[in-house]
Amino acid sequence: MIRKAFVMQVNPDAHEEYQRRHNPIWPELEAVLKSHGAHNYAIYLDKARNLLFAMVEIESEERWNAVASTDVCQRWWKYMTDVMPANPDNSPVSSELQEVFYLP
């Protein structure tokens with residue numbers, strides 16, 4: 001498994017709405033993530049800084065990257081643009097984090 005972590009932002013007034021939209025996520029999005037090899041996906045909120053920290057275990061970079069081109073992912077990104085900063089393609093603005101420590 002490949003461990004990935006990344007940071008996103010959430011609008012200051014949208015913390016509760018962001019959480020509501022993820023509990024639960026759309027069943028078809030969950031199915032796409034799982035079918036593309038995503039496991040143990042978690043997102044944490046830093047309320048003081050309006051930051052989201054996400055971590056996920058993936059089976060391959062290629063399969064993970066392919067999620068972005070699915071119809072359900074494109075619809076999800078558009079659905080989330082009013083609660084978080086987005087790129088021109090509606091993907092969330094994010095920064096990948098470098099792993100510096102891991103305790104198995």
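Heads up, residue numbers simply count up from 1 along the chain you see.
Cβ atoms are placed via backbone N, Cα and C, with glycine included.
Original residues only.
Annotated features in Swiss-Prot:
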- HIS22: active site, proton donor (ACT_SITE)
- TYR18, TYR41, TRP76, TRP77: substrate binding site (BINDING)
- TYR18 to Phe: Loss of mutarotase activity (MUTAGEN)
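Feature map: Swiss-Prot annotations on the structure.
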| residue | record | Cβ contacts under 8 Å, 6 or more apart |
| --- | --- | --- |
| TYR18 | mutagenesis position | VAL10, LEU45, LEU52, MET80, VAL83, MET84 |
| HIS22 | active site, proton donor | ILE43 |
| TYR41 | substrate binding site | LEU33, ALA54, MET55, VAL56, GLU57 |
| TRP76 | substrate binding site | ILE25, TRP26, LEU29 |
| TRP77 | substrate binding site | ALA86, ASP89, ASN90, SER91, PRO92 |
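Each of ARG21, HIS22, ILE25, LEU29, MET80, PRO92 belongs to the same chain as TYR18, TYR41, TRP76, TRP77, is absent from that list, and has a C-beta within 8 angstroms of the C-beta centroid marking the substrate site.
Secondary structure at TYR41 (substrate binding site), as computed by DSSP, is strand.
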